[in-house]
Amino acid sequence: MACRKFCRVYGGQGRRKEEAVPPETKPSRVFPHGPFYTPAEDACLDSPPPETPKPSHTTPPSEAERLCHLQEILAQMYGNQDYPIEDDPSADAADDVDEDAPDDVAYPEEYAEELFLPGDATGPLIGANDHIPPPCGASPPGIRRRSRDEIGATGFTAEELDAMDREAARAISRGGKPPSTMAKLVTGMGFTIHGALTPGSEGCVFDSSHPDYPQRVIVKAGWYTSTSHEARLLRRLDHPAILPLLDLHVVSGVTCLVLPKYQADLYTYLSRRLNPLGRPQIAAVSRQLLSAVDYIHRQGIIHRDIKTENIFINTPEDICLGDFGAACFVQGSRSSPFPYGIAGTIDTNAPEVLAGDPYTTTVDIWSAGLVIFETAVHNASLFSAPRGPKRGPCDSQITRIIRQAQVHVDEFSPHPESRLTSRYRSRAAGNNRPPYTRPAWTRYYKMDIDVEYLVCKALTFDGALRPSAAELLCLPLFQQK
């Protein structure tokens with residue numbers, strides 16, 4: 001799985017600077033109640049400052065040069081006869097599992113070489129009383145913190161660029177078209193390309209303009225059926241906080257979505273800030289996000305990949321939810337679990353998804369809770385694995401959630417067929433935090449009490465007890481004072 005930021009398609013920092021590509025022809029428009037939560041009495045500790053990066057003895061290549069070089073190589077790989085692309089049998093095998101995989105779909109088999117916990121890991125974990133709060137300047141145990149000094153001019157860290165290299169090679173091995181071919185298709189429809197944004201595993205994204213649109217637009221060109229699936233979903237949706245589909249073109253088997261261009265994705269927006277957002281701005285972002293989630297759930301749709309990279313923003317009062325490539329339709333009742341399968345991003349997946357259990361629309365509530373947490377803290381991601389090539393599989397992610405939140409054994413689902421309960425309940429045996437009280441991670445972050453309450457309710461461990469988006473919108477944060 002690529003790093004979370006790889007699928008960022010709206011961030012202006014990471015895009016390649018290139019001259020506008022003139023249009024060739026004129027296009028034809030195809031169509032114009034959960035558990036009670038008890039806050040503890042102790043106050044939250046201030047978030048420690050970012051760590052100072054260690055000096056390097058070697059001068060690495062420019063990040064902008066690496067990004068441009070990567071895009072140029074991708075554009076030449078299929079067209080250069082000296083470097084033919086051979087079919088990768090392992091890629092074919094992956095295609096048999098999920099032929100139309102969207103961006104950042106979690107593939108557990110890719111982590112076969114990851115070191116799992118030892119055999120005695122099913123025993124008790126360290127209890128809440130055994131965790132010593134870190135001194136000032138240290139990071140909380142196991143929680144990733146982004147340092148502004150690690151982010152280069154392109155908006156990517158060195159680890160993220162390495163992940164992009166691997167993901168781009170994987171996309172080509174699965175039969176993806178190079179950016180040069182995709183650019184010709186886009187300009188052939190009358191668009192002028194002003195820049196190529198970070199390529200994704202299912203297609204290319206271009207910053208474009210067209211005489212039919214008064215402002216810049218984003219053209220997302222994808223070769224997998226997941227792009228067509230996303231187009232069908234977007235055509236059904238009409239909500240101010242959901243990314244609208246302006247137009248749709250299908251050329252040579254490639255589906256091109258025309259979307260409005262926002263200033264940045266929420267991940268990039270938060271990374272650029274020096275300080276966290278205020279309570280009114282956090283409430284505005286949270287209200288719009290939960291309103292969009294409530295709307296799609298009432299339409300019988302589960303997004304399954306809600307994260308800051310898939311939320312686009314002009315201002316905190318103007319955001320929208322996008323990237324529906326991993327979405328699916330509800331089967332049966334919204335409250336009845338169904339085995340939809342794993343999809344989305346491991347770091348933001350709900351525990352029941354990671355365990356392979358049937359699930360409901362409340363998996364989106366868990367992911368939305370993580371987004372609201374990042375919006376409030378702005379420089380850290382809860383439950384995220386350390387960066388680098390060795391990122392833990394689903395098993396390690398569940399263990400990380402249990403450890404960092406100090407999940408109590410009584411907070412697991414009582415359902416006898418729950419894999420999450422049968423396989424992982426024993427790992428919470430040593431956790432001493434009383435059930436349904438403030439999770440352990442709240443000790444390390446200072447948040448408005450109403451924001452903290454909202455996040456904790458959204459991150460209810462048992463999906464059956466997790467509140468709906470409509471219920472969360474009734475919490476004190478959204479009530480006028």
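A Cβ is built for glycine as well, from the same backbone N, Cα and C atoms used for every other residue.
Residues as originally present; substitutions not included.
Quick caveat, the model's predicted, so the values are computed rather than measured.
For the mutagenesis result Ser147 to Ala, the note given in Swiss-Prot is Complete loss of autophosphorylation.
Across the domain 'Protein kinase' (191-478), the model assigns an average pLDDT of 91. If you look up Swiss-Prot, you'll see 191-478 marked as domain 'Protein kinase', on the strength of sequence analysis.
Residues annotated as ATP binding site in Swiss-Prot, with sequence analysis given as evidence: Leu197, Thr198, Pro199, Gly200, Ser201, Glu202, Gly203, Cys204, Val205, Lys220. Reduced to three states, the DSSP call for Leu197 (ATP binding site) is coil.
Lys220 to Met appears in Swiss-Prot as a published mutagenesis result, with the remark: Abolishes kinase activity. Around Lys220 (mutagenesis position), a 10 Å sphere centred on its CB holds 26 further CB atoms from the protein chains shown. Mapped onto three states, the DSSP output places Lys220 (mutagenesis position) in strand.
According to Swiss-Prot, the mutagenesis experiment Asp305 to Ala carries the annotation: Abolishes kinase activity. Cβ neighbour count for Asp305 (mutagenesis position): 25 (other Cβ atoms within 10 Å of its Cβ, all protein chains included).
A coil conformation is recorded for Asp305 (mutagenesis position) in the three-state DSSP classification, outside any helix or strand. The active site, proton acceptor annotation in Swiss-Prot covers Asp305 and is backed by sequence analysis.
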- Item | Leu197, Val205 as binding-site residues, winner by CB count within 10 A | Val205
- Note on the structure: Between the C-alpha atoms of Leu197 (ATP binding site) and Lys220 (mutagenesis position), the distance in angstrom, to the nearest integer, is 10
- Could you tally the C-beta atoms, other than its own, that fall within 10 angstroms of the C-beta of Gly203 (ATP binding site)? 27
- Please report how many Å separate the Cα atom of Val205 (ATP binding site) from that of Lys220 (mutagenesis position), as a whole number. 5
